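Right, one structure below, let's go through it.
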Amino acid sequence: MLQINSRLAVIDGWLVDTVKRKPINFRSPEVRLLLPNDDDYKKLSQQNLVDWTRLKKDSNSVLVGVKSMELFKHIKLVLREFFLLEDGRIILKRIRSKLRYKVVKKLTCKCCRLYLPKWGTVYIHPMLKDKEKPLAGVCEFSLDVNPDREYPLIEINVSHQYIIIEGFLLYLNERRLYRWNDNNLRSQVGLTKWAHLRKTYNPVSLDILYSLNSNFYFVKDDLLFQLLGKRVFVKFCKVMENGKCGKAPLWYRVKRTTTAKATHIAYAISNSTAPDSFKSKNNDYRFIVREKPIVENTISNLDYSDIKKQQFTEAEVVKRKISADISQIENVHTQFNSQKEKNNIRVNKVSSEVLDQISKFPVSRVTLLLMSAGQDKNYIELVEELARRLEKICIEKTTQSLEEIRDTFQANPEMQASFDKEYYQSIEEYKITLELIKEDLLITLIKQMENMWAAEKKFSTEEEYVSPRFLVADGFLIDLAEEKPINPKDPRLLTLLKDHQRAMIDQMNLVKWNDFKKYQDPIPLKAKTLFKFCKQIKKKFLRGADFKLHTLPTEANLKYEPERMTVLCSCVPILLDDQTVQYLYDDSIIPEFEATSSYATKQSKCGRKMSLQMEPDLLFQEAIRRMRHLTAYDVLRRNYIAAFEELYMGNCND
């Protein structure tokens with residue numbers, strides 16, 4: 001270090017104001033004011049000083065490492081949070097909304113801010129040389145989230161999502177923590193499932209925190225802080241608590257502080273959100289503290305082993321008491337609980353890697369599945385937009401049908417009031433059912449739309465004219481005159497083709513027609529040329545849960561429902577040598593959904609007949625039955641498929 005005057009010094013090429021403890025740009029006009037003596041200024045100009053503009057030119061990031069431990073001993077450092085982007089840049093956390101690149105890592109370090117008038121702001125931080133030890137109180141940290149770790153994701157009626165991390169129950173929709181022993185939560189989940197989840201995951205950490213005399217609770221998993229978002233900087237301090245016999249035992253508490261003095265990060269919880277029995281007049285906040293320090297504080301005389309022991313000892317006592325209280329509540333409520341639990345509760349596993357990609361909750365299971373599969377962000381957004389359109393179409397159609405039933409009671413306000421209770425409940429239930437149908441069908445429908453099905457057989461794609469009348473294409477021999485496929489072993493070919501033409505056919509990898517006898521259902525194919533040159537007929541089939549076509553049921557097989565599942569499909573018939581007929585169809589074409597219009601007409605006639613002929617009580621019961629039918633899973637599932645076909649055919653026509 002070279003001392004220029006009583007205030008300025010040069011340290012490893014950096015001009016430092018030792019009074020204000022900050023670096024100074026030697027090109028700044030204030031340098032001359034601080035060095036009125038010409039000799040001092042001349043001595044400074046002879047030094048090989050760092051050119052600040054090179055810092056920005058040499059780096060695309062705002063965080064720049066400097067290999068000078070001596071420099072950072074004489075300047076002030078503040079704690080700042082940064083994002084490491086997938087293109088290698090490091091930027092300040094607060095400008096994340098402007099990003100176009102994925103955040104790879106979140107990091108925090110103590111650094112010093114430098115302002116360059118033409119180049120903007122950069123932050124310098126200490127970068128170690130070989131065999132150098134880090135400065136006391138200066139080290140980098142980042143939230144260390146294991147991308148493969150999985151967590152229980154609890155869904156209540158699809159639209160409410162919770163996650164459990166180290167015993168803390170986090171309501172993802174609002175990024176807010178919940179106590180497990182909460183009356184509203186218990187009624188929402190239902191007593192039976194509430195008790196089961198408690199025994200499986202025991203998410204009572206927030207209940208414990210509110211019951212502690214200490215105002216802090218350690219957490220190891222950084223994902224909790226990442227999801228909660230807003231963090232505060234804290235430090236531990238010793239206090240003397242009043243004890244028995246005049247003794248004053250040593251006690252540790254957490255206190256908010258500045259970034260320069262912080263040793264840990266934490267999430268602050270206001271005591272105003274705690275139950276009245278847990279509120280403390282002396283402390284406004286309690287803190288969930290990240291167990292790993294953000295700095296190695298070698299100056300502090302605090303013993304962290306004592307701090308952890310304090311929490312562990314106190315928490316174990318509180319945990320046993322809370323478990324006993326909750327068990328008692330479960331026993332009491334179980335004896336008097338006769339209500340049927342109607343809410344739809346599901347528990348799934350979700351990885352932290354997937355959670356890190358989600359900016360807003362709730363998120364559908366379809367989106368979670370696509371994220372887990374590593375699908376592109378733009379593709380996922382398109383799927384979500386398609387899902388919104390399908391949901392809108394289904395809701396509009398179902399609501400219209402329900403409104404027609406509701407209008408039946410316009411002349412009887414008392415009966416309409418009774419019906420409205422069932423009506424509004426049905427609306428809530430069918431929206432949940434639609435979400436479940438989306439999870440069951442949407443991805444399968446998209447795969448069908450994208451023509452991603454694999455054919456039942458891999459046929460040859462060669463195209464070659466054997467004669468002006470016969471064409472080989474898609475593994476078939478096509479008779480262009482009769483516009484149909486013909487069996488390569490057909491005896492008629494002996495007179496219709498010459499010897500060398502038949503020899504040519506024998507050398508080709510064509511479909512063996514005897515193989516078709518193995519199939520009872522129509523066969524899906526990817527064979528554009530075949531369907532182009534062959535005559536097709538319209539035939540009714542049944543579409544199964546796998547979206548493939550099946551033959552109509554016989555008397556021995558009545559498990560299908562023909563009116564609901566029947567579709568009309570274009571297909572190519574082929575006559576086998578045992579005089580049975582097999583059907584080939586293009587699996588990239590969505591068949592016509594035949595049952596929709598006839599079914600709607602039937603329901604409409606039934607509705608008019610019902611409203612004209614029934615007594616009021618019977619009319620009410622029949623209206624409830626019809627409403628339940630319209631909001632049933634099978635009916636909504638059929639409407640969802642029809643809506644998809646409507647969108648698909650609309651895009652095709654465009």
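Backbone N, Cα and C define each Cβ position, glycine as well.
Here the original residues stay in place, and none of the substitutions has been built in.
Here the structure is a predicted model, which means the values were calculated and not measured.
According to Swiss-Prot, the protein carries these features:
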type    : residues  : note
MUTAGEN : V466 to G : Abolishes interaction with ORC1
MUTAGEN : R469 to G : Abolishes interaction with ORC1
MUTAGEN : F470 to S : Abolishes interaction with ORC1 and SIR4
MUTAGEN : L477 to P : Abolishes interaction with ORC1 and SIR4
MUTAGEN : D479 to N : Abolishes interaction with ORC1
MUTAGEN : W513 to R : Abolishes interaction with ORC1 and SIR4
MUTAGEN : C534 to A : No effect
MUTAGEN : C569 to A : No effect
Three-class DSSP secondary structure - F470 (mutagenesis position): strand
Integer Cα-Cα distance in angstrom, L477 (mutagenesis position) to C569 (mutagenesis position): 23
Cα-Cα distance linking C569 (mutagenesis position) and R469 (mutagenesis position), given in Å to the nearest integer: 28
D479, W513, C534, C569 filtered to the mutagenesis positions whose C-alpha is within 10 Å of F470 (mutagenesis position): D479
Count of other CB atoms lying within 10 Å of the CB belonging to L477 (mutagenesis position): 22
Nonlocal residues around W513 (mutagenesis position), in sequence order (Cβ under 8 Å, 6 or more apart): N487, P488, K489, I574, L576, D577
Residue among mutagenesis positions V466, C534, C569 with Cα closest to the Cα of D479 (mutagenesis position): C534
Cβ neighbour count within 10 Å of F470 (mutagenesis position): 21
Inter-residue Cα distance where the pair is V466 (mutagenesis position) and C569 (mutagenesis position), in Å: 31
